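A.B. asks: So Swiss-Prot has the following annotated:
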- Y82 to A: Slightly reduced affinity for folate (MUTAGEN)
- D103 to A: Strongly reduced affinity for folate (MUTAGEN)
- D103, Y107, W124, R125, K126, E127, R128, H157, K158, G159, W160, N161, W162, S196: folate binding site (BINDING)
- Y107 to A: Moderately reduced affinity for folate (MUTAGEN)
- W124 to A: Moderately reduced affinity for folate (MUTAGEN)
- R125 to A: Moderately reduced affinity for folate (MUTAGEN)
Amino acid sequence: MAQRMTTQLLLLLVWVAVVGEAQTRIAWARTELLNVCMNAKHHKEKPGPEDKLHEQCRPWRKNACCSTNTSQEAHKDVSYLYRFNWNHCGEMAPACKRHFIQDTCLYECSPNLGPWIQQVDQSWRKERVLNVPLCKEDCEQWWEDCRTSYTCKSNWHKGWNWTSGFNKCAVGAACQPFHFYFPTPTVLCNEIWTHSYKVSNYSRGSGRCIQMWFDPAQGNPNEEVARFYAAAMSGAGPWAAWPFLLSLALMLLWLLS
């Protein structure tokens, strides 16, 4: 009798530990990976409403990591944000430039990139994003709209001549059509910002990839995406039901013992 009670007590303790661990992981995912801002050059400490966000950054106005001023600067050539010159190989086509503006808005404003934030040791930022699963249609359209524009590099994070205060092509770096340096949409989106993005096989609306473009009237679809990946990273995603199944098995053992 005493042995049976000891066994039952041990089973109960195991059940409590398992369920407790699962709840801890879920809580960690919610606080550390969701609704957060990067520790970077222009980001706010915490996301919040910004009613006057400018033009292409407006989809994030209900909950943003960027200020109104940052959103305005995101639309300018050689803005104070990073002194980056989109027209380094002649005038960039407006259809192409709008993708880079949207890319900047997503980077500066989105509070839904937590699952992909990584620490870095750089003078201008302490954190970056890595391998954000960008919806394939957003990447394909970006590449298509930039086919007629020119550039001189495949990695825009490094290798520029900054002596004039903004980026210019390095000596010997020839200006070529985008498709010369970016032969496919995947190369463009994965390589241009040193793997900040990783093109997803999922489509817009799937809940499994980050949308650069969305209609705020329909809500922010990237919130669901962030929750999915945060849960998966915390070990509480598709396996969230296993504590219950284990507890059920333990209870059966208890009854049969």
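Just so you know, glycine gets a Cβ as well, placed from its N, Cα and C.
Unsubstituted: the structure retains its original residues.
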A.B. asks: Just to confirm: which same-chain residues, 6+ apart in sequence, have a Cβ under 8 Å from the Cβ of R128 (folate binding site)?
C.D. replies: M38, A40, I117, Q118, V120, Q122, S196
A.B. asks: Out of R125, K126, K158, which of the recorded positions has the smallest number of neighbouring Cβ atoms within 10 Å?
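C.D. replies: The recorded positions R125, K126, K158 were compared, and K158 has the fewest Cβ atoms within 10 Å.
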A.B. asks: Please tell me which one of the mutagenesis positions listed here (Y82, D103, Y107, R125) sits closest to W162 (folate binding site), measuring Cα to Cα?
C.D. replies: Y82
A.B. asks: On a C-alpha basis, identify the one among Y82, D103, Y107 that is nearest to W160 (folate binding site); the candidates are the mutagenesis positions.
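C.D. replies: Of the mutagenesis positions Y82, D103, Y107, Y82 has its Cα closest to that of W160 (folate binding site).
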A.B. asks: Distance between D103 (mutagenesis position) and Y82 (mutagenesis position) at the Cα atoms, whole Å?
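C.D. replies: Rounded to a whole number, the Cα-Cα distance is 14 Å.
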A.B. asks: Find the shortest Cα-Cα separation between K158 (folate binding site) and the mutagenesis positions Y82, Y107, R125, and name the residue that gives it.
C.D. replies: Y82
A.B. asks: Out of Y107, W160, which has the highest number of nearby Cβ atoms, where nearby means within 10 Å of its Cβ, if these are the recorded positions?
C.D. replies: Y107
A.B. asks: In whole Å, how far is Y107 (mutagenesis position) from K126 (folate binding site) when you measure between their Cα atoms?
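C.D. replies: About 14 Å separate the Cα atoms of these two residues.
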A.B. asks: Can you tell me whether DSSP puts W160 (folate binding site) in helix, strand or coil?
C.D. replies: coil
